[in-house]
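> My questions will all concern the structure given below.
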Amino acid sequence: MEGGYEQGGGASRYFHNLFRPEIHHQQLQPQGGINLIDQHHHQHQQHQQQQQPSDDSRESDHSNKDHHQQGRPDSDPNTSSSAPGKRPRGRPPGSKNKAKPPIIVTRDSPNALRSHVLEVSPGADIVESVSTYARRRGRGVSVLGGNGTVSNVTLRQPVTPGNGGGVSGGGGVVTLHGRFEILSLTGTVLPPPAPPGAGGLSIFLAGGQGQVVGGSVVAPLIASAPVILMAASFSNAVFERLPIEEEEEEGGGGGGGGGGGPPQMQQAPSASPPSGVTGQGQLGGNVGGYGFSGDPHLLGWGAGTPSRPPF
């Protein structure tokens, strides 16, 4: 009985050891660890499944935005390829340094002056040459200066007053024989339909002994050597009479209350009748051996001056 009890007692101790809490804890721990790994793996799969729809929706939003930007008219493929979804701000580099195209005037202004250098051949009439040039070009010519040599010049000179305040010699035409150097030549030549007498040339000449004479040119003016003229041409010239009409009306009203006197705008009579080129025969005489015909008082040289050699 004791042996059987001992055997039974040993078996009870063996079974008692099997049911100890430490053994149960050691056996349950690996099983619990496996369950925790499986649970963590399951949670990770659920999290990935939740993120996948959000990523798909985000990609669809990006595709819609790109499609919208490509449909816009101001989208640039170059900028969209370099920085998608962004537009460059500011001015492109180097845009301020671009060369501007030059301004080219294709036609002249009708009121502009043109400069000309005119050469008159020897033996030609200077007045006729300039008049023909103005008529063919249809432009007015303003002669600013000239140099050269002319011969047998015909001038119209003004009236010279006498010592007592009266007129000692009437205005007329004087012809100078010989060769003369041009000191100054100015005036204007207008093409038709300009009124007659609107233009004219004035000249100053020097003789061989240093004498200077001048006046208005009466054609012809023959060039004995090449004559160079500096001139300017113009067009669209407007001819106007001065004073203007408003002043004429005011002057006419004021003159009417003056007791029957002549109107203020009436042209005053000339002090001496004008003489043409044909009036040279009326100016007989010779001044101290000078080779020109006319009144000796026209050039300011009196009849009592001593004789001088010709030019």
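Every residue gets a Cβ built from N, Cα and C, even glycine.
Annotations per Swiss-Prot:
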MUTAGEN   Arg91 to His  In esc-11; Exhibits a long hypocotyl phenotype in the light
DOMAIN    110-258  domain 'PPC'
> Count up the helix, strand and coil residues in the domain 'PPC' (110-258) according to DSSP, in that order.
24 helix, 71 strand, 54 coil
> Three states by DSSP: which one describes Arg91 (mutagenesis position)?
coil
> Note the mean pLDDT of the domain 'PPC' (110-258), expressed as a whole number.
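Here the mean pLDDT over the domain 'PPC' (110-258) amounts to 84.
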